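These notes are about the structure you will find just below.
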Amino acid sequence: MIVADSECRAELKDYLRFAPGGVGDSGPGEEQRESRARRGPRGPSAFIPVEEVLREGAESLEQHLGLEALMSSGRVDNLAVVMGLHPDYFTSFWRLHYLLLHTDGPLASSWRHYIAIMAAARHQCSYLVGSHMAEFLQTGGDPEWLLGLHRAPEKLRKLSEINKLLAHRPWLITKEHIQALLKTGEHTWSLAELIQALVLLTHCHSLSSFVFGCGILPEGDADGSPAPQAPTPPSEQSSPPSRDPLNNSGGFESARDVEALMERMQQLQESLLRDEGTSQEEMESRFELEKSESLLVTPSADILEPSPHPDMLCFVEDPTFGYEDFTRRGAQAPPTFRAQDYTWEDHGYSLIQRLYPEGGQLLDEKFQAAYSLTYNTIAMHSGVDTSVLRRAIWNYIHCVFGIRYDDYDYGEVNQLLERNLKVYIKTVACYPEKTTRRMYNLFWRHFRHSEKVHVNLLLLEARMQAALLYALRAITRYMT
């Protein structure tokens with residue numbers, strides 16, 4: 001994914017020279033610049049102006065190559081450059097990513113990449129599927145397996161059911177699913193193998209959310225020629241290219257929205273300091289209201305379902321199975337997952353530490369890196385305490401997956417998260433393949449792109465933690 005030798009440094013400079021004031025050679029000539037302009041922006045993201053993401057992201061990566069030099073022999077990819085807008089988080093992310101896919105472990109390297117293919121294919125994430133297909137072959141994988149699941153070993157095919165549930169409805173996972181994989185037989189999984197596989201599946205599901213949420217594009221050829229662009233939904237084909245939100249035409253209204261958001265944040269922080277308590281019954285009622293209202297938070301009806309690509313369908317069983325709202329009208333909903341009954345800190349982390357000790361600490365660090373990441377800024381304002389906003393985003397993501405915190409007032413979610421942001425969050429977390437540039441542009445119109453990437457880091461980690469909590473709870477019940 002990223003390399004720290006001279007080849008990598010040259011590649012980073014290739015990225016940087018296309019940003020204003022870039023390093024390296026004097027940059028592309030006038031003819032080359034005009035050619036690039038005719039082709040349109042050709043950066044790592046379809047949503048973020050090339051100058052911003054390449055300048056900040058690539059420079060951040062270059063400054064952090066000392067750590068990566070010890071661990072990798074890949075290439076700098078577009079995902080890494082965009083995530084590099086937040087280098088402190090990227091360090092934690094990369095440590096776990098490298099552990100899961102490149103160090104010794106219960107599963108063979110080629111198997112891990114095949115599991116990653118299975119996970120990414122559930123969301124039709126061609127970016128990750130293609131990347132892991134290449135690495136699968138590089139690590140000695142059998143090319144026959146790439147013809148589809150039917151060519152893979154039975155042991156891998158047995159992961160399909162839990163892969164499907166983790167990707168779309170993790171609350172349906174039970175101890176019986178765990179038992180079916182661990183029961184004695186010819187194609188049985190060991191507990192150590194299964195834990196690594198489950199962490200890898202949730203890692204790649206949530207990484208698919210990040211890829212779609214940030215509009216990550218395939219890498220271009222080495223000579224700088226453009227790679228195929230991400231498909232654009234028909235409803236957006238006439239949309240103009242993404243603009244810097246700090247200069248958008250609705251600047252006055254957007255600036256007023258920022259001021260109003262900051263006022264609400266300040267009021268909430270003051271009420272917390274005054275300890276204006278809310279009864280437990282009222283807290284529960286507000287959660288149920290938020291969960292019910294999330295039914296109405298859906299993408300626009302004119303957004304067409306993306307057509308599954310045959311190259312990915314071959315890795316997917318039951319392709320029509322997808323996310324369904326945790327609480328559906330007229331349906332018997334599963335019981336709410338009370339976070340206090342099975343927390344990451346007290347239950348999930350300790351189980352992972354026992355069964356996959358090298359991964360538990362890195363997982364915890366990655367969750368904390370995303371949750372606590374702050375620059376104390378909002379749009380054009382600095383010195384801002386953003387903790388209540390970050391908590392509202394994290395808890396709303398868990399809410400759409402049916403997880404409730406008894407000590408959290410879900411009234412804060414409605415006060416802090418505008419509808420466009422809710423639509424974006426739910427789409428990226430639950431059915432990321434439906435994410436569009438228009439959704440990205442509509443929320444937080446006066447915020448920096450790096451702040452929108454920050455939202456995607458919260459999405460990635462909150463989604464992964466939610467799915468892991470359901471899976472680890474099922475394992476705990478199986479073991480007791």
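Numbering starts at 1 and runs along the chain as it is shown here.
Glycine residues also receive a Cβ, built from the backbone N, Cα and C atoms like all the rest.
Annotation for Cys125 (active site, cysteine sulfenic acid (-SOH) intermediate): same-chain Cβ neighbours under 8 Å, separated by at least 6 residues, are Ser208, Val211, Phe212, Pro432, Glu433. The feature active site, cysteine sulfenic acid (-SOH) intermediate is assigned by Swiss-Prot to Cys125.
Around the Cβ of Thr377 (L-leucine binding site), the same chain contributes Gly383, Val384, Thr386, Glu451, each under 8 angstroms and 6 or more positions distant in sequence. Per Swiss-Prot, L-leucine binding site is recorded for Thr374, Tyr375, Asn376, Thr377, Thr386, Glu451.
Cβ contacts within 10 Å of Pro87 (mutagenesis position), excluding its own Cβ and spanning all protein chains shown: 17. Pro87 (mutagenesis position) falls within a helix when secondary structure is assigned with DSSP. One mutagenesis experiment named in Swiss-Prot is Pro87 to Ser, and its note says No effect on the ability to inhibit the TORC1 signaling pathway.
Mapped onto three states, the DSSP output places Cys204 (mutagenesis position) in helix. For the published mutagenesis Cys204 to Ser, Swiss-Prot gives the following note: No effect on alkylhydroperoxide reductase activity. No effect on the ability to inhibit the TORC1 signaling pathway.
Where Swiss-Prot documents Val258 to Arg as a mutagenesis experiment, the accompanying text is: No effect on the ability to inhibit the TORC1 signaling pathway; when associated with L-259 and R-261. Within the same chain, the residues at least 6 positions away from Val258 (mutagenesis position) whose Cβ sits under 8 Å from its Cβ are Ile378, Ala379, Met380, His381, His446, Phe447, listed in sequence order. In the three-state DSSP scheme, Val258 (mutagenesis position) falls into the helix class.
The note that Swiss-Prot attaches to the published mutagenesis Cys314 to Ser is: No effect on ability to decrease intracellular reactive oxygen species. Sequence-distant neighbours of Cys314 (mutagenesis position) (same chain, 6+ residues apart, CB-CB distance under 8 A): Leu147, Gly148, Leu149, His150.
Where Swiss-Prot documents Thr386 to Ala as a mutagenesis experiment, the accompanying text is: Loss of leucine-binding. Constitutively interacts with the GATOR2 complex. Secondary structure from DSSP puts Thr386 (mutagenesis position) in coil.
Summarising the environment of Arg390 (mutagenesis position), the number of other Cβ atoms within 10 Å of its Cβ, over all protein chains shown, is 19. According to Swiss-Prot, the experimentally introduced change Arg390 to Ala is described as follows: Loss of leucine-binding. Promotes interaction with RNF167. Constitutively interacts with the GATOR2 complex.
One entry in Swiss-Prot concerns the mutagenesis experiment Asp406 to Ala. Its note says: No effect on alkylhydroperoxide reductase activity. Loss of interaction with the GATOR2 complex. Unable to inhibit the TORC1 signaling pathway. In this view, Asp406 (mutagenesis position) is surrounded by 12 other Cβ atoms within 10 Å of its Cβ, with every protein chain counted. For the recorded site, Asp406 (mutagenesis position), the DSSP three-state label reads coil.
Local packing around the Cβ, expressed as the count of other Cβ atoms within 10 angstroms, is greatest for Cys204 among the recorded positions Cys204, Thr374, Tyr375, Thr386, Glu451.
For Asn376 (L-leucine binding site), the Cβ neighbour count at a 10 Å cut-off comes to 11, with all displayed protein chains included.
Of all Cα pairs drawn from Thr374, Tyr375, Asn376, Thr377, Thr386, Glu451, which the record names as binding L-leucine, the longest spans 11 Å. Asn376 (L-leucine binding site) and Arg390 (mutagenesis position) have their C-alpha atoms 11 Å apart, to the nearest angstrom. Asp406 (mutagenesis position) sits 33 Å from Pro87 (mutagenesis position), taking the CA atoms of both as reference points.
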